[in-house]
Amino acid sequence: MPRLALRQYNFYYRVNGEKAEELLKEYGEDGDFLLRYSESNPQNFSISVRVAEDKILHIKVTKYESDMLSIFEDERTTPNQFGSITELAEFYMEFPEKLREKNGLFLELKKPVYVPYHLEACAEEQRRTQLYRWWHGNLPASSANKLLQTEKNGTYLLRASQHIPGALVISAKTEGQVVHLTIYQDPSTGRFNIDGDRTKFQSAWLLIDSYSKNPIVEKGEASRVLYLEEPLFNTFIEADLFVDRFEIIRRPINPRESMEKTGISEEFDRLSQEALPAEQYLSKREGRRPVNAEKNRYKNIVPFDHTRVILTDRPNTPGSDYINASYVRFENSQRTKNVTFACEKSFIATQGCLETTISDFWSMVWQENSRVIVMPTMENERKEKCARYWPAEVNKPEVHGDISLTCTIERKVQRAVSDEVKAELEQEKTNRIAKGLVPEAELNGDGISYILRTLVMKKGKDTREIRQLQYLTWPDHGCPLHPYAVLNFLEDVDREYDYFNAQPIAASLPQGPIVVHCSAGIGRTGTVLVLDALLNQVKKVGLLCPMDVYKMVKYVRTYRSGLVQTEQQYQFLYKALAFYLKNNNPYPVKSFIDGDTDAFDFPRRLRPTPNASRPSSARQVTSSRPSSSASSRTSHSRPRTGPQAEPIFERSTSSTSSSSTLLKSTKK
């Protein structure tokens, strides 16, 4: 499993040594660790690591005059020095042989201990910040610079300091440059302040809110004005906070203007806008060739050339190797350098069969050695969605090309529904009916969730077994009322997939991709495979699993255009994941927001007014130099220089209701 990314809010805690031992014994496993400030010297740090169930070791981390960090006290003889505590911890996680106890035994740092914020105040304090949509986690300064350079002046984000545990950084664009303001957290009180400003705030939100109403002014000849106007939203969230994030982004952004515009719709709109330019550079030539036109159910939905499934063992005639199907791979490679998958898996996303493509479909299944087929559609929903490509009767074989196919078992599956889910389902039905939306498939259905078929394929002397799972209650328009049945369905899909992986033949003939299709092969198909992939990440990693629905959908669309076709399907992904995480959390679920999402919305923005006057009084704060040099310190042993001279900024303290609070526009 890929190493967990270290993130400031899940490995640093504002605790003493005694509390650190308590946390590691209660919640940790051998090799788990946390970082804290040293009690004897506030300039230094300590890494507390659990060695055994009843043994906790504390490793002293010394900060030299050069600002470099090391576990060795003598700066002149130490072999490894680090520019940040994050680099230090990552180094010893990657190279455990470099760290030994006094008795000579290796001391292994495996992963940061997970402390549930539901139960521990020190964890709640650190985790609360992550709920902000403008929080960008462990983003380095160089990446913040890259993100903000293309944004307008006044755009800002909040991130974790790479060098100071517990500290945050405001990265903001002003006059075409990016500046970084460090927000320090007092280790004794937990309050926040910007360097140079004596005002301390109880939370990062209150600090940002204050500075968004009062601009920051550079002290000196340049006199640049820094406005915190427009937050740059991030879509990343960790699994244990996903439920609260869903509650925040499902609400209207501005109810007075529109009840339809939510954080989710905003994400989906941005996703659609970003997809259009990218697709101009990806070829779909093969699917658009006249010879292949009749093989496409919808003429405008064809695969990319670089990810299409190419049928082999075909005659050398134009179009003979074509099928409207695309690979979608959740695998770690150079292609996925910005995405890490803890659970690697592959799919084939394809359209519902036409009568003329059934033979091609089964040739593909055989060629790829796919053993599981997922069909989230009926054959007909007002019109044909998919031609029946499996035998109509049990134990009566059909022949498609050189493949003989027999359905040996057909079983209807119905899952029991809890009273809680029934109540939620009835409420959702009532809400939709009130809006004139009648979910016929679920409202009037017979309660059958899906059909499981066992199919036997024969080609020559070879025989293979296939499982097909056909989901029956996905409504023709929209999405299921409740994710409960879909989640159970996907559990059974994974069970069948694991069954085939466990067979002895899998060692010599590995199981191929799961085949998923609806009608067009993009809407329900995309929703199912993205949901399955994200659920498997959570099951593998746990509550610290990074969740990013936006980036996952963006990623799969590089394999097949339009996967997750509608905003409703995109919202259903959030809804299903939130339901799963809420009902599979081993700790008591505690909401940060308690229905008050405004507390986690971005602060009111200060709009610059032309020709406004400079305030008479201001507070001084400091910012780092607006360049990426400070963020490039990645070597583990190369010497580093001390901090550079930093420009001074002022903060206006006048009332925001008066134009005099706004500073004069600076000369270019």
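Placement of Cβ uses the backbone N, Cα and C atoms for every residue, glycine included.
Taken from Swiss-Prot, the feature domain 'SH2 1' covers 10-113, and the record attributes it to sequence analysis. Secondary structure by DSSP for the domain 'SH2 1' (10-113): 26 helix, 31 strand, 47 coil.
Sequence-distant contacts of Arg36 (mutagenesis position), defined as residues of its own chain at least six apart whose C-beta falls under 8 angstroms from its C-beta, comprise Tyr12, Tyr13, Arg14, Val15, Asn16, Gly17, Ala20, Phe45, Ser46, Ser48, Pro165. Among the mutagenesis entries in Swiss-Prot is Arg36 to Glu, noted as: Fails to rescue fluid accumulation in clr-1 e1745ts mutant.
The domain 'SH2 2' annotation in Swiss-Prot covers 134-232 and is backed by sequence analysis.
DSSP assigns Arg159 (mutagenesis position) to a strand. Shown in sequence order, Trp135, His136, Gly137, Asn138, Leu139, Ala144, Leu168, Val169, Ser171 are the residues of the chain, 6+ apart in sequence, with a C-beta less than 8 angstroms from the C-beta of Arg159 (mutagenesis position). According to Swiss-Prot, the mutagenesis experiment Arg159 to Glu carries the following note: Fails to rescue fluid accumulation in clr-1 e1745ts mutant.
The feature domain 'Tyrosine-protein phosphatase' is assigned by Swiss-Prot to 264-580, with sequence analysis given as support.
Listed in Swiss-Prot is the mutagenesis experiment Cys518 to Ser, annotated as follows: Probable loss of phosphatase activity. Fails to rescue fluid accumulation in clr-1 e1745ts mutant. Secondary structure at Cys518 (mutagenesis position), as computed by DSSP, is coil.
All chains included, 27 other C-beta atoms sit within 10 angstroms of the C-beta of Cys518 (mutagenesis position). The active site, phosphocysteine intermediate annotation in Swiss-Prot covers Cys518, and the record cites sequence analysis as its basis.
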